Amino acid sequence: MSASPPISAGDYLSAPEPDALKPAGPTPSQSRFQVDLVTESAGDGETTVGFDSSPPEYVAEPPPDGLRDSVSGGEEAKGRFRVVNFAASSPDAAPAETAQNGDTVMSEGSLHSSTGGQQHHHYDTHTNTYYLRTFGHNTIDAVPKIDFYRQTAAPLGEKLIRPTLSELHDELDKEPFEDGFANGEELTPAEESAAKDVSESKGVVKFGWIKGVLVRCMLNIWGVMLFIRMTWIVGQAGIAYSCIIVIMATVVTTITGCSTSAIATNGFVRGGGAYYLISRSLGPEFGGSIGLIFAFANAVAVAMYVVGFAETVVELLMDSGLLMIDQTNDIRVIGTITVILLLGISVAGMEWEAKAQIFLLVILITAIFNYFIGSFIAVDSKKKFGFFSYDAGILAENFGPDFRGQTFFSVFSIFFPAATGILAGANISGDLADPQMAIPKGTLLAILITGLVYVGVAISAGACIVRDATGIESNFTLISNCTDAACKYGYDFSSCRPTVEGEVSSCKFGLHNDFQVMSVVSGFSPLISAGIFSATLSSALASLVSAPKVFQALCKDNIYPGIAIFGKGYGKNNEPLRGYFLTFGIALAFILIAELNVIAPIISNFFLASYALINFSVFHASLANSPGWRPSFKYYNMWASLAGAILCCVVMFIINWWAALLTNVIVLSLYIYVSYKKPDVNWGSSTQALTYHQALTHSLQLCGVADHIKTFRPQCLVMTGAPNSRPAILHLVHAFTKNVGLMLCGHVRISSRRPNFKELNSDMLRYQRWLLNNNSKAFYTCVVAEDLRQGTQYMLQAAGLGRLRPNTLVIGFKNDWRTGDIKEVETYINLIHDAFDFQYGVVILRLREGLDISHIQGQDDSSGMKDVVVSVDISKDSDGDSSKPSSKATSVQNSPAVQKDEDDDGKAHTQPLLKKDKKSPTVPLNVADQRLLDASQQFQQKQGKGTVDVWWLFDDGGLTLLIPYLIANKKKWKDCKIRVFIGGKINRIDHDRRAMATLLSKFRIDFSDITVLGDINTKPKSEGLTEFAEMIEPYKLREDDMEQEAAEKLKSEEPWRITDNELELYKAKGNRQIRLNELLKEHSSTANLIVMSMPLARKGAVSSALYMAWLDTLSKDLPPILLVRGNHQSVLTFYS
């Protein structure tokens, strides 16, 4: 017996103590979870765990019989784990009744620890057997389990969900509860369902790598090309070039096979073959386009192979004089009968189809062996056909090329389609027992075997058959002046060689002239015909199965409308019966046409396009460097995959250039359609990964780029609150930042309590999704703070990333400053001061009607920040034309404020962003609210012919001029002219106008007019002075009416108050704001937008109330006006 090491403090365990010394622990009903006694091993001869008052020991002898019976009554199963026996060092140390009492997990309210060698028994609330459980099965915290990582319901049942972070981390409920499902002590309903599904799914047919992949790939690669074209290729290209052609094709397919293997081993592969591999790697755009043409190509390939079979049968009938009608119609009849029989095999189930494939493979291999055996048997009767068995002279003669009307690449284009069957196994990935193992092993081995056979046939045919033969017996006399290899056998075939290039040989036999040479060489020629039948039928059968499987996966993803009906599966194997009949219909249509010479190259190019994208998928995923790209197949290389993709594209044009162009046009058209439709899927494709990678890389690169005037972009932090609560400011800022600069929608949630971060995260995702769905190129960010100023300071300091940081603060004008809490005015003005302190520019937007529409449905946040309930539909692009006037809605329900949102399931439906009570009645909008709602949408509409008036009174670096220039360049504003207003002296108006015109020309900014205002400092009208005085009256300190000490105290408590000294000191500046308002009304009352230099107030010298009064006086009763003040860093330059 060997003792285990002492228990460390980190184990949080202590040995049991006598019951009298133990504090009262929780009863089973009081503890939070009820967990049973569990261990992983039991039985005689096994290592079991002993316990007593000393540190635990491991014992090898079996437990006493009494304890065995008392603990569990023998070994029994409970849930997913066994309840087994436990042994003690002595029966006295662990009484039977102690083990029988059951165990209770320590409650969350109690503590249990030990430090050093001392044991703190006071906190130990566990019974003895607590320490004997298998680790991880005595808490709600789950141990690693594969079921937690399934994305959807697994074949073994429903998806299991691990305990959430909230369940483990959040505060306990007041009432403790018992959880019998914690870590699997009992079967959950999902697991019970899984167990039931396992018992019901035993009849499902799943193939291994040989029957599922190797056999199918070999049958598809060994097509009729092996029997009727390989020898002709040797005659044209010679042995050397033929081997090079086979090796080149094999290199392309091997690279593609490695790429396929890499994708297939980068996670669980479902049904769908090439479509599934490409779509889950490159995304739905490429996957959807390839999936459709790949399924169609397989369907038409069925017709190609069946017609090839029918032509061979008709030739045999013609030789025997047994034609039924004529050659063409006989092909149609035989082809129709054949495809019906193949459909019956496919519909019968994958198991029958697999058996048929095995039978056909046996015939095919027998035919190949029949050829090689026959090549060693020299028969005199075959010499007249050019077959002399193996001869060094024939090998030397046939080693080089002898192209007759062909070139190397034309011959290569004829052979390459024979090598395009490598996805036959991957296409039924859903029917494989272990796709991750089967696809790499079966595909690559099939490429190797078939490649060796093709090379063997090329060498064999070139070494024993001459290129031309007459088929006429020789008289075996010595032939003079004969240099051919057949001469020494007494045959002179020199007359067969064409004397003029392009002339057809007069002989009908030999490598050049006879497509049935392999029948001549073979030991038993009918076996070659059987091999041809086997090759064509097996390929047709594989394509007939592949097309519905791929199409079924495409239908289930719902990328194209109207095809979901074909995604339904039947039976235990989820067979796509509707897909089978659709494939049968397509194949039958092309069989009846019986002219496949035009469609054949297109089909080959469809397959090659799929291979190219599979290779590109691996390169793309490797380039993205995503942590999720971890294929277990290591024998791939991203650059080899890129080379494979390029080679596939090159081969497409070699085979047929117009077919390659047509294929690319079809793929591009389908790609554009799927991109436009934007299917609601998220597969974690490499496109997404590369987008992140590029964004990260470029963001880091930007950090090393110094600021320059020419690269300045307005990057705006827009204090919108909830994004659609102030749509007007969102739309206007979007007009000059879209595709130009950054827009960050800032939202400060005011709360003095602990924030609900779960709700905060949910809202962040929801609001960002709303921006995306409404084509607003902006980001949403939210912070929780005790007041608005603190939250805004957080954003001013931390918003953005690297160089993608805001440089301009955009806020709405505070229309209710005179009726609201004056402390909010203090906060508002301090926001402006804070922005300037952080070197931000500041932009303030004011509309007569106001900006905030969130109150229209009565949803005001209790925290003080108004959250959105109404959302304005901006589904059209902000630059698109929208000249139609807004509808005059009479209620919230009928207003365009209702938006289209999406739930987690991706289904769109109409609802407000924040749901309101369904039982609440529809409230008609009053006139003011209707005007507010209409005003909030005015920047969505086409502005028509109007003006954007720029009052550039103070040089702030050019931001006041840049913003209207960017706005006027947008499609909705393109008919608006820019008018510039500047201040100047009456006696030099022309000079100032010419100087400004020169500056604007150097800035390359178009303008329609420049107005120099020489009367800005004229005294304003008395009405304006009176209104201003009445405006500021409630906010005066009136220090003359009180003691100096009391006045100073009041000023310190209420710093927003206006002192008489301050008012007198800034009297001229206040009068200027009144006068400017008069001039604005005079010159710009009909403008579509006014952009004006914002007056500054010195911090600490001008009170908040006085500054607010200036801004109000300057901008009241006007069209939409932007008050702009840059940070006085140049943003415009006339240098190149």
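Just so it is clear, glycine is given a Cβ too, placed from its N, Cα and C backbone atoms.
Keep in mind the model is a prediction, meaning the values are calculated, not measured.
What Swiss-Prot says about this one:
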BINDING   LEU219, TRP222, ALA535, SER538, SER539  Na(+) binding site
MUTAGEN   ASN220 to Ala  Moderately impairs transporter activity
BINDING   ASN220, ILE221, TYR305, PRO417, ALA418, THR420  K(+) binding site
BINDING   GLY223, VAL224, MET225, PRO417, ALA418, GLY421, ILE422  chloride 1 binding site
BINDING   PHE294, PHE607, TYR611  chloride 2 binding site
MUTAGEN   TYR305 to Phe, His or Trp  Severely impairs transporter activity
MUTAGEN   TYR454 to Ala  Severely impairs transporter activity
MUTAGEN   SER538 to Ala  Severely impairs transporter activity
Subset of binding-site residues (ILE221, GLY223, VAL224, PHE294, PRO417, THR420) lying within 10 A of ALA535 (Na(+) binding site), CA to CA, in sequence order:
ILE221, GLY223, VAL224
Near PRO417 (K(+) binding site), which residues of its chain come within a Cβ-Cβ distance under 8 Å, counting only those 6 or more away in sequence?
GLY223, MET225, ALA600, SER604, PHE607, ILE655
Should any of the recorded positions ASN220, PHE294, ALA418, THR420, TYR454, TYR611 have a Cα within 10 Å of the Cα of SER539 (Na(+) binding site), which are they?
ASN220
Output field, chloride 2 shell: CB within 8 Å of site CB centroid, site PHE294, PHE607, TYR611 dropped:
ALA274, ILE290, ALA297, THR420, LEU423, PHE606, LEU608, ALA609, SER610, ILE614
Helix, strand or coil at LEU219 (Na(+) binding site), per DSSP?
helix
Between the Cα atoms of SER538 (mutagenesis position) and LEU219 (Na(+) binding site), what distance do you get, rounded to the nearest Å?
6
Under DSSP, is VAL224 (chloride 1 binding site) helix, strand or coil?
coil
Within 10 Å of ILE422 (chloride 1 binding site), Cα to Cα, which of the recorded positions ASN220, ILE221, TYR305, TYR454 are there?
ASN220, ILE221
Taking DSSP as the reference, which of helix, strand or coil describes PRO417 (K(+) binding site)?
helix
Just to confirm: which same-chain residues, 6+ apart in sequence, have a Cβ under 8 Å from the Cβ of LEU219 (Na(+) binding site)?
GLN357, LEU360, LEU361, LEU364, GLY421, ALA424, SER534, ALA535, SER538, SER539, ALA542
Among all protein chains shown, how many Cβ atoms are found within 10 Å of the Cβ of SER539 (Na(+) binding site), not counting that one?
27
Could you give the Cα-Cα distance between ASN220 (mutagenesis position) and ALA418 (K(+) binding site), in whole Å?
8
Would you mind listing, in sequence order, the residues at least six apart from PHE294 (chloride 2 binding site) in the same chain with a Cβ closer than 8 Å to its Cβ?
GLY273, ALA274, TYR275, VAL550, PHE606, PHE607, SER610
Provide the number of Cβ atoms within 10 Å of the Cβ of ASN220 (mutagenesis position), excluding the reference atom itself.
29
Long-range same-chain neighbours of TYR305 (mutagenesis position), Cβ under 8 Å, sequence gap at least 6?
GLY223, VAL224, THR536, LEU537, SER539, ALA540, SER543
Rounded Cα-Cα span from TYR454 (mutagenesis position) to TRP222 (Na(+) binding site), Å:
9
Any idea of the Cα spread of the chloride 1 site, GLY223, VAL224, MET225, PRO417, ALA418, GLY421, ILE422, as a max distance in Å?
16
